[in-house]
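These come from Swiss-Prot:
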- K86, 116-121, 143-149, E171: abscisate binding site (BINDING)
- F88 to A: Reduced affinity for ABI1. Forms monomers and exhibits normal ABA affinity; when associated by A-87 and S-90 (MUTAGEN)
- K90 to S: Forms monomers and exhibits normal ABA affinity; when associated by A-87 and A-88 (MUTAGEN)
- S112 to R: Forms homodimer and exhibits an enhanced ABA affinity; when associated with R-117 (MUTAGEN)
- S112 to A: Reduced binding affinity and inhibitory activity toward ABI1 (MUTAGEN)
- N117 to R: Forms homodimer and exhibits an enhanced ABA affinity; when associated with R-112 (MUTAGEN)
- L144 to A: Loss of affinity for ABI1 (MUTAGEN)
Amino acid sequence: MANSESSSSPVNEEENSQRISTLHHQTMPSDLTQDEFTQLSQSIAEFHTYQLGNGRCSSLLAQRIHAPPETVWSVVRRFDRPQIYKHFIKSCNVSEDFEMRVGCTRDVNVISGLPANTSRERLDLLDDDRRVTGFSITGGEHRLRNYKSVTTVHRFEKEEEEERIWTVVLESYVVDVPEGNSEEDTRLFADTVIRLNLQKLASITEAMNRNNNNNNSSQVR
């Protein structure tokens, strides 16, 4: 498995001329401090910038997690098991010869009550060294057309504080606005789902970290 892989599709020149770049690196998410945002701005510009055309919208969300980035990344990188921390996923199926690398796919079944039943998703980016991953929705029964997402995991450390190491997770997306919906409605729905997922990710990985610390303490004794 390669540490860093990515792929992209060519963009039509006429379409490209009508697009504008997102400015997520200039707008601080509400869950970040100014110091965190300053340190993350370069990564946001690099990994969380999209080209927007008519009928498209995008957003960036952040989650602070009181656990080391290695622990958080061990969960986030599992393209084959999104249900570990993602709400509303009933099951995820991959092929028998599945290998986690750019281009692999998963078939996700969504719980009832959402405007979706199934989703086929493709791994677009996986960089274990920089802790970056991304996927796009390529098919299925849902309303999120041309959905593309990137998630990055970032380490923070302050020696003078008791809790020296923590993690910030950034997740962004770009998607078509469904017919009959506004950009605001589309962002509200997608943001809510992602925010719930990130909160669950924090809960799970913080518990993992506590268990690791307890085990280490027991061994020391």
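Using the three backbone atoms N, Cα and C, a Cβ is placed for every residue, glycine included.
Just so you know, the substitutions we noted aren't modelled in this structure.
A 10 Å radius around the C-alpha of L144 (mutagenesis position) takes in these binding-site residues out of K86, S119, E121, E171, in sequence order: S119.
Across the structure, S112 (mutagenesis position) and F88 (mutagenesis position) are spaced 8 Å apart at their Cα atoms. In the structure shown, the C-beta of N117 has more C-beta neighbours within 10 angstroms than that of any other entry among the mutagenesis positions S112, N117. Cα-Cα distance from F88 (mutagenesis position) to N117 (mutagenesis position): 10 Å (rounded to the nearest whole number). Remark: K148 (abscisate binding site) has Y50, D124, G134, F135, S136, I137, Y173, V174, V175 as non-local neighbours, by Cβ distance under 8 Å and separation of at least 6 in sequence.
Neighbour density around each Cβ, counted as other Cβ atoms within 10 Å, peaks among the binding-site residues E121, E171 at E171.
Fewest Cβ neighbours within 10 Å among the binding-site residues S119, N146: this applies to N146. Of all the binding-site residues listed here (S119, E121, N146, E171), S119 has the Cα closest to the Cα of K90 (mutagenesis position). The sparsest Cβ neighbourhood within 10 Å, among the listed recorded positions (K86, K90), is found at K90.
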